[in-house]
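To keep things clear, I will list the structure first and then write my remarks on it.
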Amino acid sequence: MKMRTIAKTSLALGLLTTGAITVTTQSVKAEKIQSTKVDKVPTLKAERLAMINITAGANSATTQAANTRQERTPKLEKAPNTNEEKTSASKIEKISQPKQEEQKTLNISATPAPKQEQSQTTTESTTPKTKVTTPPSTNTPQPMQSTKSDTPQSPTIKQAQTDMTPKYEDLRAYYTKPSFEFEKQFGFMLKPWTTVRFMNVIPNRFIYKIALVGKDEKKYKDGPYDNIDVFIVLEDNKYQLKKYSVGGITKTNSKKVNHKVELSITKKDNQGMISRDVSEYMITKEEISLKELDFKLRKQLIEKHNLYGNMGSGTIVIKMKNGGKYTFELHKKLQEHRMADVIDGTNIDNIEVNIK
């Protein structure tokens, strides 16, 4: 019995010792775990502080890089971009610096340094504009000098223009108008609604009205009239008609006519120099109106002999074989009543022109 009790007590003591050992080991383990947890906390805090310091250093490095970039960038950049970069840099610096230093940096960024850059950019931007505008200013006087040098070279042209403008401008304008010739036409009259009667001709489906003045007023009655030729020069709007002519009505040829006459032109200029020209003038009509002769001769004189340039007076004399003559005065337009006069074209002997 004693042995059993001794054995039981020894077993109980062994169990107690093992439990104590396990308790101690568990407590030791718990202390180790707590110590590791405690150790880990400061290490995490240290790592976070290191990261914050790294970010602060990186931010300061970026601000320094931004400042160096701003100093290296050309002065032609706009001031608002620099302000934006500085404000962004100041925002980054807020993480690492205290509030007082942030206010200092903001005040520094608000200082008139960008204004100096703006003034420099404006001065530099205006300088190339002045360089661009200077070449036209240097070139502008050159054409003025050329015009001054050109004007004394043409006094005769100016004299001709001043002479032509008051005296011969209207005559030159009239005798350079286009003329129209129509053969074998049919003429008819309408009821007169003006003081002058008109013969109507329709060549090429267009109506031309011809005023019957002078001898034509009695020669042509109610009509109609067939086989007539007309020489048309459109006149000004005298009778409230857009397109009309005066005179120039003749009979159509009964045979072909090629009658050459001598045309002699004598011209005396303002300096007293006299020039003479002799040529042939072709007559192709049995009956020809004074309107057609006068207009065609003056137009030829304008084109070949500068009539109504600086000279515009003189006469054109149509001499007939029977001793008669018809005179056109160059300083005035042929009268309307004479535009209706008709002569025998084959009876013309010669034509004399005197221009002065």
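Backbone N, Cα and C define each Cβ position, glycine as well.
According to Swiss-Prot, the mutagenesis experiment F186 to A carries this note: About 100-fold reduction in cytokine production, when associated with A-188. Its own atom aside, the Cβ of F186 (mutagenesis position) has 14 Cβ atoms within 10 angstroms in the protein chains shown.
DSSP assigns F188 (mutagenesis position) to a strand in the three-state reduction. Long-range Cβ neighbours of F188 (mutagenesis position) (same chain, at least 6 residues apart, Cβ-Cβ under 8 Å): M199, N200, G223, P224, Y225. In Swiss-Prot, a published mutagenesis experiment is listed as F188 to A, annotated About 100-fold reduction in cytokine production, when associated with A-188.
DSSP classifies R338 (mutagenesis position) as helix under the three-state reduction. Mutagenesis annotation in Swiss-Prot: R338 to A, described as About 75% loss of human TLR2 binding; the structure shown retains the original residue.
Between the C-alpha atoms of F186 (mutagenesis position) and R338 (mutagenesis position), the distance comes to 23 Å. Neighbour list (R338 (mutagenesis position), Cβ cut-off 8 Å, at least 6 residues apart, same chain): G214, G247, L290, K291.
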